[in-house]
Amino acid sequence: MGAFALFAVLAMAVTMAVAEQCGSQAGGATCPNCLCCSRFGWCGSTSDYCGDGCQSQCAGCGGGGTPVTPTPTPSGGGGVSSIVSRALFDRMLLHRNDGACQAKGFYTYDAFVAAAGAFPGFGTTGSTDTRKREVAAFLAQTSHETTGGWATAPDGAFAWGYCFKQERGATSNYCTPSAQWPCAPGKSYYGRGPIQLSHNYNYGPAGRAIGVDLLRNPDLVATDPTVSFKTAMWFWMTAQAPKPSSHAVITGQWSPSGTDRAAGRVPGFGVITNIVNGGIECGHGQDSRVADRIGFYKRYCDILRVGYGNNLDCYNQRPFA
């Protein structure tokens, strides 16, 4: 064997011994310096990395590629139903079926569990406390997005999550011209479902990830409860550069970069709010919307009997670029 061939084999062996750097193989991490993430979880800038199967930053940090949902190794402690029973679900989302709620009868426990089954890492990663915090954080963020509560509401404002299933009074079709995710004629991409999925550039990749054409059928997010929950879980589980996935944050798989730390973005529930709506809610001191998200989170953690963790707000965090 020639010296060059021997070097190549040794280099390959060293490479294989190092953990993957990005994408689904690395908890949804993105590559530094706008490099592409290959289908195999490695960073680079050639067609081997940026071509077919590229997971993120396929055209640099300006876009390209389809965000990939990470599927971390489950802890082996059972599915999400082992963390949240039907009775607990009903207690947490106490007034979702109130007669005044637009979504009455829509958000069912069975749909929640079925959707979670399509994302094996959701609510199954890490210790029991980590799993509980993930479910609490997910339901808190989505409860804020769909809340029907008010300050003097029966049982408190934080008992009224999941009251709405679609945006009220939408005045835009939320269509951004895109060759990759073209809008269908006559369709609107306003907020729907638990996370209030908006814009064609989110409906497109969400639909591809769950196997449904949501560009042509966006109303499914407000008419099929399992599809609805799946879109929210897709958003939760999927890193979109430069943001990590909410799942990676709450399960402790995200390590903030120096840039993140300089911006005040450190692990905790607060950075998830930054991921969801940081451009509007974070970085300018106290904000009632951030406080509302925290209120839901604390209530759900209390019901699940788990600690809140640190860094709950994003008042002093700069939004992700």
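Every residue, even glycine, has its Cβ placed from backbone N, Cα and C.
Some features that Swiss-Prot has for this protein:
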ACT_SITE  Glu145  active site, proton donor
DOMAIN    20-60  domain 'Chitin-binding type-1'
MUTAGEN   Trp42 to Ala  Reduces chitinase activity towards soluble chitin to 65.5% and towards insoluble chitin. Reduces chitin-binding activity and anti-fungal activity
MUTAGEN   Glu145 to Gln  Abolishes chitinase activity towards insoluble and soluble chitin. Abolishes chitin-binding activity and anti-fungal activity
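Annotation note: Glu145 (mutagenesis position) sits in a helical segment as assigned by DSSP.
All protein chains shown were included, and the count of other CB atoms within 10 Å of the CB of Glu145 (mutagenesis position) stands at 21.
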